[in-house]
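According to Swiss-Prot, the protein carries these features:
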BINDING   R45, G46, Y148, D149, R150, R400  substrate binding site
BINDING   S109, S110, L111, N197, Y229, S262, T263, S264, K265  pyridoxal 5'-phosphate binding site
MUTAGEN   R45 to A  Loss of activity
MUTAGEN   K47 to A  40% decrease in activity
MUTAGEN   Y79 to A  Loss of activity
MUTAGEN   S109 to A  30% decrease in activity
MUTAGEN   S110 to A  30% decrease in activity
MUTAGEN   Y148 to A  Loss of activity
MUTAGEN   R150 to A  80% decrease in activity
MUTAGEN   S264 to A  30% decrease in activity
Amino acid sequence: MRRYAVMSSVSLQDFDAERIGLFHEDIKRKFDELKSKNLKLDLTRGKPSSEQLDFADELLALPGKGDFKAADGTDVRNYGGLDGIVDIRQIWADLLGVPVEQVLAGDASSLNIMFDVISWSYIFGNNDSVQPWSKEETVKWICPVPGYDRHFSITERFGFEMISVPMNEDGPDMDAVEELVKNPQVKGMWVVPVFSNPTGFTVTEDVAKRLSAMETAAPDFRVVWDNAYAVHTLTDEFPEVIDIVGLGEAAGNPNRFWAFTSTSKITLAGAGVSFFLTSAENRKWYTGHAGIRGIGPNKVNQLAHARYFGDAEGVRAVMRKHAASLAPKFNKVLEILDSRLAEYGVAQWTVPAGGYFISLDVVPGTASRVAELAKEAGIALTGAGSSYPLRQDPENKNLRLAPSLPPVEELEVAMDGVATCVLLAAAEHYAN
């Protein structure tokens, strides 16, 4: 499958002054017509649609009256159990192809755990730290771009110096990463390994092995391996999941990876189960702090999810429903981008096989203008630059499209409007 749509050999940039002027007049007229429709459409976040949330309606009645015992006899109604119940941990271990001992099950948000492990490293240091990160003169963090804005918000909150590296089709630019980690101030990096937000790119095993084996100057260096879209295919095929913790152990770096995933875009976005996969030493460090923060996760909800899925194949069955719901929306976005923009050579976009986003690169210098025009037309887009640390896209060209929430009919109107805004911003750029 194509990863990036091919740009036209003819570009708006090649139009002479008269032709670009006429084109600008025409597209401005279309934009004014768009504004007159008083639209109110939202493409900002990768939220599941109501149809997708309905797939998990059965959860609202689970585990059911009298069903409160986990497989090991744990009464899920009571306190305790920092690791989570084995029922749901085993399902996720089977789904990801890892030992169940590697998996901790938590509450709804894996992002909460990411914040915890970074904040605890900052306050206390992690189990490989010489001192807390807050005592370091500078903490630097590697950020593959374009990437996930909420990741960058966490490292921004702690004042880390964020260093951008390209997110390529096979994963982060490893030549750049391997050079950066020679600096002991570089303490970690973000990675979304499967159907990455927003490009849809997937880390290859070769890149994963390089991440596992590379020498780092900081002994407490950590990779936050956020496998948010591990099973979120748009086709009938599921991606191969890399046992990244196992790779780290095999390479002699068992504590390098903090790996995460969750059911947030599988069942109910605000009421699911998160999973933390890491080494035995890291788990001991984590539960040592987590046991002070709280007494344990929502085990009733974990049991409900275990009953709902049944086994790993049950998870895949649910994901096939999601794929059937999402694929027509992604296809509609790609169809409109191709029909409206391809002939003018003003944009390039990813063609993902899974995940929740399409990454759109417009004429450099115009992304913020496209977002501004879209807002004027009643179409909300994620802010230009949001896929970069500190919201600063050096080329001002990237926009993230989130097709999941609106019905196809609304999505078609919104994307036709976005295409008009891309063309108008490009025409303004080349006319000046």
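Along the chain as shown, residues are numbered 1 onward.
Glycine residues also receive a Cβ, built from the backbone N, Cα and C atoms like all the rest.
Those substitutions? Not in this structure, it's all original residues.
Given the structure is predicted, the values throughout are model-derived calculations rather than measurements.
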- Item | Secondary structure at R45 (mutagenesis position), reduced by DSSP to three states | coil
- Message: Tell me which of the recorded positions R45, Y79, D149 ends up closest to T263 (pyridoxal 5'-phosphate binding site) in space, Cα to Cα.
- Response: R45
- Task: May I ask for the distance between K265 (pyridoxal 5'-phosphate binding site) and Y79 (mutagenesis position), taken between their Cα atoms and rounded to an integer number of Å?
- Result: 27
- Number of Cβ atoms other than its own within 10 Å, given for Y148 (mutagenesis position): 25
- Using C-alpha atoms only, work out the spacing between R400 (substrate binding site) and R45 (mutagenesis position) and round it to an integer in Å. 9
- Item | Residues near S109 (mutagenesis position) in space but at least six apart in sequence (CB under 8 A) | S262, S264, S274
- Task: Starting from the Cβ centroid of R45, G46, Y148, D149, R150, R400, the recorded substrate site, name every other residue in that chain with its Cβ within 8 Å, sequence order please.
- Result: N197, P198, F357, T382, S386, S387, A402
- Within the chain of L111 (pyridoxal 5'-phosphate binding site), which residues six or more apart in sequence place their C-beta under 8 angstroms from its C-beta? R150, I154
- Item | recorded positions listed as Y79, Y229, least Cβ neighbours within 10 Å | Y79
- Query: Taking S110 (mutagenesis position) as the reference, which of R45, G46, K47, Y79, Y229 (the recorded positions) have a CA within 10 A of its CA?
  - Reply: none
- Query: Looking at the recorded positions Y79, Y148, D149, Y229, which ones sit with their CA no more than 10 Å from the CA of K47 (mutagenesis position)?
  - Reply: none
